[in-house]
Amino acid sequence: MVGEMETKEKPKPTPDYLMQLMNDKKLMSSLPNFCGIFNHLERLLDEEISRVRKDMYNDTLNGSTEKRSAELPDAVGPIVQLQEKLYVPVKEYPDFNFVGRILGPRGLTAKQLEAETGCKIMVRGKGSMRDKKKEEQNRGKPNWEHLNEDLHVLITVEDAQNRAEIKLKRAVEEVKKLLVPAAEGEDSLKKMQLMELAILNGTYRDANIKSPALAFSLAATAQAAPRIITGPAPVLPPAALRTPTPAGPTIMPLIRQIQTAVMPNGTPHPTAAIVPPGPEAGLIYTPYEYPYTLAPATSILEYPIEPSGVLGAVATKVRRHDMRVHPYQRIVTADRAATGN
């Protein structure tokens, strides 16, 4: 029908929905504020976060999400200030963390109580400060007189007399619920506080999410199938990109072997052994052996020398009396010898 506004049902207060709202708030705070155009969005987002936390808190403590009547009468008379102290039973339960239970993660539980009751809730007395050294330093100073008292919760409210009494009564009832320790594993408020802390830290995971049916079917099949026990697989060392030394024979011994088998004039040495055929007979080239090719020239001492030459170099040179035959020597006949030609 034209003119009627469509009303949508509000989402249920679940941890996942609260986590989505917190993520939206972080994203909203990271964006620049363009002339205040996001003011209403931030206000609506804060109101929704407060509503979800309030419903979750009521569900945790009261066991239902039914909202208590928050209607207050009209103010009558001047504004007054009322306060009341509720002492924490630390002597009866010395190991219970009442301060963390009342304040909650980053003070969210106390802030939620203040928003719901309209009162200011503060933890005072011995052990109310996290830093014990600072607490001892401030003890006895002005405005720190409460450190000489026992641990207690101070509830204050400012309003008209008739309204302040109602607010204070509601706040006292809610705080008294927090001063009753629950058994380990049955503290629903502690579970909620841990969940809120995980949401704030970004580490929350919903434990109610079930695995797909396919995963269960595969797991059942794997359990029904026979199992074969095998030894652990050997761990191989990582392969190097470039070997430091060549795996095969280097190229220089083969070059020296060929140089030894050849005389300086190019003729094969008579005493040189022929390189046997095989994989080591040819020149082996690998792409990473080029540093070995830059070797100095082979010394002349590596070539074989005749034993007679070595002896002749040491002993005195022997004069030869026979005439060496010259290849171009002319033949002198008797007629030419007589004429002198």
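Quick reminder: no glycine exception, Cβ is built from N, Cα and C everywhere.
Here Swiss-Prot describes TYR17 to Phe as a published mutagenesis experiment; the accompanying note says: Impaired homodimerization. Here Swiss-Prot flags 87-153 as domain 'KH'. The note that Swiss-Prot attaches to the published mutagenesis TYR292 to Phe is: Abolishes phosphorylation and RNA-binding; when associated with F-285; F-288; F-290 and F-303. Listed in Swiss-Prot as a mutagenesis experiment, TYR303 to Phe is described as follows: Abolishes phosphorylation and RNA-binding; when associated with F-285; F-288; F-290 and F-292. As a published mutagenesis entry, ARG324 to Ala appears in Swiss-Prot alongside the note: Abolishes nuclear localization; when associated with A-330.
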Mean predicted confidence [pLDDT] for the domain 'KH' (87-153): 88
Cβ-Cβ distance under 8 Å to TYR17 (mutagenesis position), same chain, at least six residues away: PRO11, VAL52
